[in-house]
Amino acid sequence: MRSLGALLLLLSACLAVSAGPVPTPPDNIQVQENFNISRIYGKWYNLAIGSTCPWLKKIMDRMTVSTLVLGEGATEAEISMTSTRWRKGVCEETSGAYEKTDTDGKFLYHKSKWNITMESYVVHTNYDEYAIFLTKKFSRHHGPTITAKLYGRAPQLRETLLQDFRVVAQGVGIPEDSIFTMADRGECVPGEQEPEPILIPRVRRAVLPQEEEGSGGGQLVTEVTKKEDSCQLGYSAGPCMGMTSRYFYNGTSMACETFQYGGCMGNGNNFVTEKECLQTCRTVAACNLPIVRGPCRAFIQLWAFDAVKGKCVLFPYGGCQGNGNKFYSEKECREYCGVPGDGDEELLRFSN
């Protein structure tokens, strides 16, 4: 996990990038009251980060959950640090030491390569669940910058803690669009190579031209599109910390479900409307699903395929949940489920 140490390495990289002025960090940072250094020792997961360092935005798509282990140092004046994280497809381990100060909860780290000393503060922690660190540094290119990091004893934290972290970060001048959550790719062993992702082929029907308002709502499908490839992925909130309601295709339930999108990055399994999601990702297997109105109380007339009757029928959709057996016109239902005897041409099947 990107540790205090990895954080400091990240901050030092700001020296190599030129950008505009950044907000000035506060002069006086308050540490956790009655800080107990022995209780901060042990393993932590770095789950979120925010920074005024301009370079940070350039690598946000590559930042993943990392681990940090803190412990007693080689001398009474130090604490030891070991961080483990994925970097460029390889599991990397970094070790170092932090210097204690006269203020409990404040530590110094010297980066000899850049000849700078960084100040790190433990500003909030309950020791058993979470910890928030702030780190200040000064570079000749950007002047003073500040970085906030959220750590957890487990790979997941309560949503309220993520919200509290965002408030703390913004309170020291970090812009909202510079606060990110980390993608969790799991823990790794130093030297381990990250496996290549495996895409599972799926089968769906070709669609009618746009003017026919077919299942795809677009041109005749003759090749696999990047968006359709993404239908096999799980949803991704992305590293930013916004809360925008979006839809993703759940291949297990064969339905489009809602999730909270952070506002940046993520992946292609991300749709503004349920209709767009279904018309992009639904497969012919949806025609065999039961007709489900859903628990909400709206009254929306949609079409579904009745497998018993062998035809498309109207049904009142409640407005939420349901499943993929849900079409926005009779023509869409018929062309998708291949209703015989309608004079329609047989629809082609293909796999990606």
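Each Cβ is built from the backbone N, Cα and C atoms, and glycine gets one as well.
So, quick note: what you're seeing has the original residues, none of the substitutions.
Here Swiss-Prot describes Cys53 to Ser as a published mutagenesis experiment; the accompanying note says: Impairs the reductase activity toward cytochrome c independently of the electron donnor. Decreases the reductase activity toward methemoglobin. Decreases the reductase activity toward oxidized collagen. What Swiss-Prot records for Cys53, Lys111, Lys137, Lys149 is 3-hydroxy-L-kynurenine binding site, and it gives experimental evidence as the kind of evidence. Among the mutagenesis results in Swiss-Prot, Lys111 to Thr has the note: Impairs the reductase activity toward cytochrome c in the presence of NADPH; when associated with T-137 and T-149. Impairs the reductase activity toward oxidized collagen; when associated with T-137 and T-149. The residue drawn here is the original one. Where Swiss-Prot documents Lys137 to Thr as a mutagenesis experiment, the accompanying text is: Impairs the reductase activity toward cytochrome c in the presence of NADPH; when associated with T-111 and T-149. Impairs the reductase activity toward oxidized collagen; when associated with T-111 and T-149. Quoted from Swiss-Prot, the note on mutagenesis experiment Lys149 to Thr is: Impairs the reductase activity toward cytochrome c in the presence of NADPH; when associated with T-111 and T-137. Impairs the reductase activity toward oxidized collagen; when associated with T-111 and T-137. Residues or ranges marked as domain 'BPTI/Kunitz inhibitor 1' in Swiss-Prot: 231-281. Sequence annotations record features per position, and here Swiss-Prot assigns domain 'BPTI/Kunitz inhibitor 2' to 287-337.
In the structure shown, across all protein chains, Lys149 is the one of the mutagenesis positions Lys111, Lys137, Lys149 with the greatest number of other Cβ atoms within 10 Å. Using a 10 Å Cβ-Cβ cutoff, Cys53 (mutagenesis position) registers 28 neighbours. Helix first, then strand, then coil: DSSP counts for the domain 'BPTI/Kunitz inhibitor 2' (287-337) stand at 10 helix, 15 strand, 26 coil. Averaged over the domain 'BPTI/Kunitz inhibitor 1' (231-281), the predicted model reaches a pLDDT of 85.
Residue counts of the domain 'BPTI/Kunitz inhibitor 1' (231-281) by helix, strand and coil are 10 helix, 16 strand, 25 coil (DSSP-based).
Cα of Lys149 (mutagenesis position) to Cα of Cys53 (mutagenesis position): a distance of 13 Å.
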